[in-house]
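K.L.:
Shown below is the structure under consideration.
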Amino acid sequence: MLGRSGYRALPLGDFDRFQQSSFGFLGSQKGCLSPERGGVGTGADVPQSWPSCLCHGLISFLGFLLLLVTFPISGWFALKIVPTYERMIVFRLGRIRTPQGPGMVLLLPFIDSFQRVDLRTRAFNVPPCKLASKDGAVLSVGADVQFRIWDPVLSVMTVKDLNTATRMTAQNAMTKALLKRPLREIQMEKLKISDQLLLEINDVTRAWGLEVDRVELAVEAVLQPPQDSPAGPNLDSTLQQLALHFLGGSMNSMAGGAPSPGPADTVEMVSEVEPPAPQVGARSSPKQPLAEGLLTALQPFLSEALVSQVGACYQFNVVLPSGTQSAYFLDLTTGRGRVGHGVPDGIPDVVVEMAEADLRALLCRELRPLGAYMSGRLKVKGDLAMAMKLEAVLRALK
């Protein structure tokens with residue numbers, strides 16, 4: 001791992017000498033009667049004077065003698081098995097010894113204490129936090145970090161709580177990096193930012209005996225758009241057609257079905273998407289809610305594969321700008337799935353309550369279900385894991 005990532009162990013005083021400083025059950029200490037060459041590093045084991053070295057050897061001998069006398073019984077407590085993916089850090093009379101393992105390790109009673117160190121790759125997440133970008137946008141950003149310990153001695157001697165220290169380091173590095181960038185750069189260059197965070201975090205954690213293998217930046221939601229950005233959202237081509245289809249249909253309905261004097265290309269876009277459903281009730285209602293148009297336009301994207309993947313029935317209680325609440329359903333339990341106005345025929349698996357603007361942001365991929373739930377913009381009644389499967393529905397819109 002160290003050779004692949006380009007990191008190497010740095011000389012850190014007595015820490016490097018710990019690897020060769022213990023032999024036999026007495027654990028001979030280099031520098032017992034004279035100081036080590038090169039001085040003593042910060043936090044390292046200081047050289048022993050000859051009285052201290054003599055007492056250390058005598059007590060260790062008595063501990064080993066006690067182990068031999070009571071071996072049939074003490075063997076159950078003194079022998080420890082260390083698996084391949086672990087190392088055991090042993091402290092004898094408070095002084096650190098060579099990392100032990102894998103295999104069977106013998107500990108002396110009363111004078112040895114130990115701590116196991118897991119060398120396998122582990123992961124943690126940086127909880128989503130609100131950050132302000134360079135252009136004034138407010139966004140909720142988190143990160144997933146994978147790391148492993150390459151020096152068990154350093155991981156025990158330098159930091160008390162390694163997980164918390166690494167998480168705080170990753171969060172601070174992420175905050176500093178995102179404050180210097182505008183929102184568009186954060187969204188378009190997440191991989192580049194993640195690689196930069198990887199290097200910055202490793203610059204700090206490699207002195208702790210820890211190496212970060214991967215950092216994945218996750219933008220949960222954009223809570224506030226940039227101050228100097230245009231009002232219109234950036235949509236992909238499919239969602240632009242979906243929005244133009246509904247908005248164009250609403251304008252024609254308000255005009256009583258008469259041709260709109262607007263641009264011809266907008267009229268053509270509406271006519272291309274809308275022919276399969278000329279009898280939709282939206283034409284008879286001059287003030288059709290935006291949520292109804294967006295939800296019913298999901299029907300062409302539903303499929304049997306999506307039904308088998310999700311397999312749930314959702315009820316959406318959408319709060320309209322007027323303050324009233326309207327109910328819609330998305331049934332992905334049978335056939336190709338259904339979507340429409342009103343409550344479902346059976347009992348829904350999940351009831352989702354949100355504002356109409358948040359629903360629009362959700363369908364336009366400006367807001368993710370998890371980010372909306374954590375920020376309080378989406379309220380869920382029922383199985384939360386089932387509600388998070390709405391992400392599969394949003395992916396079907398691509």
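Every residue gets a Cβ built from N, Cα and C, even glycine.
Not my notes, these are from Swiss-Prot:
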- 287-398: domain 'SCP2' (DOMAIN)
- TYR7 to Ala: Plasma membrane localization (MUTAGEN)
- LEU10 to Ser: Plasma membrane localization (MUTAGEN)
K.L.:
Could you count the residues of the domain 'SCP2' (287-398) that DSSP puts in helix, in strand and in coil?
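P.N.:
Taking each residue of the domain 'SCP2' (287-398) in turn, the totals are 41 helix, 32 strand, 39 coil.
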K.L.:
For the domain 'SCP2' (287-398), what is the mean per-residue pLDDT, to the nearest integer?
P.N.:
80
